[in-house]
Amino acid sequence: MEGAKLSAVRIAVREAPYRQFLGRREPSVVQFPPWSDGKSLIVDQNEFHFDHAFPATISQDEMYQALILPLVDKLLEGFQCTALAYGQTGTGKSYSMGMTPPGEILPEHLGILPRALGDIFERVTARQENNKDAIQVYASFIEIYNEKPFDLLGSTPHMPMVAARCQRCTCLPLHSQADLHHILELGTRNRRVRPTNMNSNSSRSHAIVTIHVKSKTHHSRMNIVDLAGSEGVRRTGHEGVARQEGVNINLGLLSINKVVMSMAAGHTVIPYRDSVLTTVLQASLTAQSYLTFLACISPHQCDLSETLSTLRFGTSAKKLRLNPMQVARQKQSLAARTTHVFRQALCTSTAIKSNAANHNSIVVPKSKYSTTKPLSAVLHRTRSELGMTPKAKKRARELLELEETTLELSSIHIQDSSLSLLGFHSDSDKDRHLMPPPTGQEPRQASSQNSTLMGIVEETEPKESSKVQQSMVAPTVPTTVRCQLFNTTISPISLRASSSQRELSGIQPMEETVVASPQQPCLRRSVRLASSMRSQNYGAIPKVMNLRRSTRLAGIREHATSVVVKNETDAIPHLRSTVQKKRTRNVKPAPKAWMANNTKCFLDLLNNGNVKQLQEIPGIGPKSAFSLALHRSRLGCFENLFQVKSLPIWSGNKWERFCQINCLDT
């Protein structure tokens, strides 16, 4: 099969032979019609179409040549490849994938893994002889048991790993089939196996053997995935821990189905994180890889529901439309996907404005050539160099250097600027023709305030008419000059105009007014705050304007403390009188008066309280309270304790105990 015509997603179905332990021979539920050409089958009067449909009589070599051999060529070209075996237990998934060590079976029964590795070695050897490029082949073995990944080739195969770090598992080099035999023997020895009602040697975990092909240009992978059985938990007959194994197995298979259906539907968010199995296979279950599904089905009537479920999964996976891409091309495309924010052109460029002068009213830079290219395109190209080829980067840098050389600055004389402000454009044009070319002197930079106003001051030097055309820029004087246009102080820029300029303008200069500006030292904010705090009156609440919240709270607390201390000091002389008053108030009453008061309160409670209030009296329960309320309604009220004692509700010495509890006279 030609590589250009190879489909990115291929689905194949393989019928398993009859299981001998069932002890009966029945017609198969799978039928291969003669018109199918090996690509369709009929199950339960439903026809299913796939890329390949293998009957039970097909050999391992024929299945490998038609299904897996094209993936070997794509692997060496730098593509990611994955082959999955899906189906219920006992249908030959591990047998087809070749998870059994090669030395323990006959050569005609070798599965996909040893055959693929043999072809990889042949092609790697041929390429190294021609190109002399070092190509290394590695292999890793991962088991996913109870939603926990285990590195079967590591030093601690029974310690679970973190799912996100499964790409860093142990990889052993492969140089021959003997190395693969050692890896499979080591991994199979540590893999979990448990007998079920459907298979005496059923795998209770998902196994992933990854072949890594590394070179200077790419690092490609081929994943050989042997999924656990997809049968229901009830059919296994397991309970407890074994039942939980089946639940976790079906969880991983369900996540595989969800990922495949999401990719087929074109969803932007793929649920890779729903299980550990899809998390480990995330790098291979993408739109840039080759996927091959081998659906293993059973010919027995008792397995019809599982067979239909497997075929439906293959039908949904057939809807995938992938666009495989080599690893090197993937990196280039990712580098080209620069965020739009980084592709925006800069407003200024440090390289361009490094030799430019500040823009002010005195000096305005002007380019020598007016036909220069716009800088936005150059800056745009330079800013997005991350996604450009080396030639494009070189061209962008050359354009940037060209712009730097063409952007030469020419200073405009102050005579032009002053006259343009006054409106004498024609005279300024005449003077410009009489002026000699610029002397190349660096223009003086203005003050940091970059003022646009012109200060006109008195001329202090003698008039010289012979120097009208001479370029002159007045130095900065350390005085404050009054502007003629506005009665405000401006930046300290003074200009010395020539006599010809004064004659042309007709404006006589003002008398120079020098305003002495006293320079007061600027104090720190902490010093100013401290001085303001010291100037405040002692004992008064300080002003809370422009102070920190902590300072204001501290001042309020200090003032409150002083007030409290003063009040306590004033209250000390009256302390003895207060104690004497308290002593007179707390004098205990006489026992007889207290007893009479207690009896009165008790009778008031009996005469006025309801049933709930009577229940709160110590020694009276719900029945006694109800009886007291009933007798009170009969008598009207209780006048003394003798009437209460004569009631028939007190049996034995209950009245004496009641009186002791409530401090009453018996």
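Yeah, the Cβs are placed from backbone N, Cα and C, and that goes for glycine too.
Original residues throughout; no substitutions modelled.
Listed in Swiss-Prot for this protein:
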BINDING   Gly87, Gln88, Thr89, Gly90, Thr91, Gly92, Lys93, Ser94  ATP binding site
DOMAIN    8-320  domain 'Kinesin motor'
VARIANT   Ser94 to Asn  In allele NOD(DTW)
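Structure coloured by features recorded in Swiss-Prot.
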residue	record	Cβ contacts under 8 Å, 6 or more apart
Gly87	ATP binding site	Lys93, Leu227, Gly229, Ser230, Ala295, Cys296, Ile297, Ser298, Glu306, Thr310
Thr91	ATP binding site	Ala16, Cys296, Ile297, Ser298
Gly92	ATP binding site	Arg14, Ala16, Pro17, Cys296
Ser94	variant position	Ala85, Thr100, Gly111, Ser203, Ala207, Asp226
Give, as a single whole number between 0 and 100, the mean pLDDT over the domain 'Kinesin motor' (8-320).
86
Just to be sure I understand the packing, how many Cβ atoms besides its own are within 10 Å of the Cβ of Thr89 (ATP binding site)?
26
